[in-house]
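*Asks:* Below are the features listed in Swiss-Prot for this protein:
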type    : residues             : note
BINDING : R71, R90, S154, S183 : L-glutamate binding site
MUTAGEN : S278 to T            : Shows resistance to picrotoxin-induced activity inhibition
VARIANT : I27 to V             : In RNA edited version
VARIANT : I63 to V             : In RNA edited version
VARIANT : I66 to V             : In RNA edited version
VARIANT : P299 to S            : Resistant to nodulisporic acid
Amino acid sequence: MGSGHYFWAILYFASLCSASLANNAKINFREKEKKVLDQILGAGKYDARIRPSGINGTDGPAIVRINLFVRSIMTISDIKMEYSVQLTFREQWTDERLKFDDIQGRLKYLTLTEANRVWMPDLFFSNEKEGHFHNIIMPNVYIRIFPNGSVLYSIRISLTLACPMNLKLYPLDRQICSLRMASYGWTTNDLVFLWKEGDPVQVVKNLHLPRFTLEKFLTDYCNSKTNTGEYSCLKVDLLFKREFSYYLIQIYIPCCMLVIVSWVSFWLDQGAVPARVSLGVTTLLTMATQTSGINASLPPVSYTKAIDVWTGVCLTFVFGALLEFALVNYASRSGSNKANMHKESMKKKRRDLEQASLDAASDLLDTDSNATFAMKPLVRHPGDPLALEKRLQCEVHMQAPKRPNCCKTWLSKFPTRQCSRSKRIDVISRITFPLVFALFNLVYWSTYLFREEEDE
């Protein structure tokens with residue numbers, strides 16, 4: 001029994017010793033890590049103002065490899081021609097002065113949170129408008145130094161970048177927004193930026209944008225030459241396709257409905273002046289408001305956009321429907337005036353005919369001096385000049401038939417040949433306006449959709 005207690009006591013003592021040794025080992029390892037940092041970054045041992053040497057210690061330019069991780073794309077503004085992006089930016093280079101002993105593979109890398117302790121490339125974003133670092137809860141930045149002298153710098157930043165847009169096909173367009181990175185002070189003789197080999201740009205999965213779709217991205221080089229030398233530059237082009245469904249629901253369908261509503265006046269009675277005027281003015285004002293709202297969300301440009309063609313033609317159709325009623329009203333009043341004049345002319349002719357009949361009857365009666373009445377002979381001699389004059393008065397002159405008018409012949413094919421000219425205008429408009437609008441849609445969509453495919 002005593003030997004058993006003795007065994008467990010020894011085992012407990014051994015476990016305490018091993019734990020103490022492990023803690024001491026950890027403390028000693030961190031002490032060694034601190035000692036390594038002091039050895040490579042101590043006072044007088046490293047100068048962050050001097051750039052590292054080239055590959056294999058040569059005097060060539062320092063090579064910095066870049067890669068990006070796009071975390072989110074917040075907004076793409078058409079009116080400001082800019083977009084906002086949040087990304088993790090990484091750059092990696094080799095500094096021979098930072099090599100250290102990895103303690104038999106136990107020390108994989110050293111981590112720094114102060115970037116100013118080592119040399120840093122002077123990279124800047126050339127098309128940046130605004131930008132800021134993230135410091136919640138701690139600054140989102142670190143530097144890793146590897147045993148072979150390789151340095152990895154990583155930081156999370158948010159940028160607002162300029163994105164010049166061509167809006168000729170808006171809203172059936174595609175836009176290319178670039179992100180450009182260049183050296184500010186070091187020329188290509190001292191510093192060269194390269195994309196990291198193998199997947200230099202990554203994008204977060206399930207990236208959703210309200211009005212665009214990120215189709216693809218392309219990496220390229222954009223070195224620039226100035227009076228002070230040639231500077232290394234990298235760029236990534238993000239290709240965005242605009243989501244058309246939003247504009248179909250918000251713009252195209254409402255405009256079509258307004259145009260169709262304006263045609264209702266063609267089916268109203270031409271005498272319903274208040275109804276037709278109010279309908280035409282209301283649709284015209286609504287269409288004008290819709291157009292101004294669309295233009296308010298776009299920058300003023302010197303060229304015609306696809307949406308301008310659509311809204312302009314729709315506004316023309318609505319205005320044309322209002323002018324059609326003005327023409328119908330004028331034709332109706334003109335027809336009424338002509339009818340009244342025709343009635344007055346017929347009344348005058350009837351009165352003249354009655355007066356002529358009375359005069360002819362009075363000529364047939366002749367009164368002598370003794371107030372006795374006698375009938376004049378009803379048949380006169382053929383050579384009698386008075387008989388010839390009466391015969392000429394009774395002659396009816398027929399006009400020669402006019403040549404048929406093709407337009408009148410075409411108009412006569414519509415219902416009610418005897419209907420007024422104003423009614424015919426309404427009947428023609430009921431057919432002409434929809435046909436012309438359908439033809440416009442055919443030309444519009446075939447033109448812009450074909451141009452969109454060409455841009456692909």
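Note that Cβ sites are derived from N, Cα and C of the backbone, with glycine treated the same way.
None of the noted substitutions appears here; every position holds its original residue.
Could you place the listed features in the three-dimensional structure?
*Replies:* For S183 (L-glutamate binding site), the number of other Cβ atoms no farther than 10 Å from its own Cβ, over all displayed protein chains, is 24.
The secondary structure of S278 (mutagenesis position), as reduced to three states from DSSP, is helical. Non-local contacts of S278 (mutagenesis position) by the CB criterion (under 8 A, 6+ apart in sequence, same chain) are absent.
Under the three-state DSSP scheme, I63 (variant position) falls in the strand class.
Sequence-distant contacts of I66 (variant position), defined as residues of its own chain at least six apart whose C-beta falls under 8 angstroms from its C-beta, comprise F89, R90, E91, L123, M181, F193, L194, W195, K196, P200, L234.
Neighbour list (P299 (variant position), Cβ cut-off 8 Å, at least 6 residues apart, same chain): D78, I79, K80, M81, L167.
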*Asks:* CB neighbours of S154 (L-glutamate binding site) within 10 A?
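*Replies:* The answer is 16 other Cβ atoms.
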*Asks:* Within 10 Å of the Cβ of I63 (variant position), how many other Cβ atoms can you find? Include all protein chains, please.
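*Replies:* Summing over all protein chains shown, I63 (variant position) has 16 other Cβ atoms within 10 Å.
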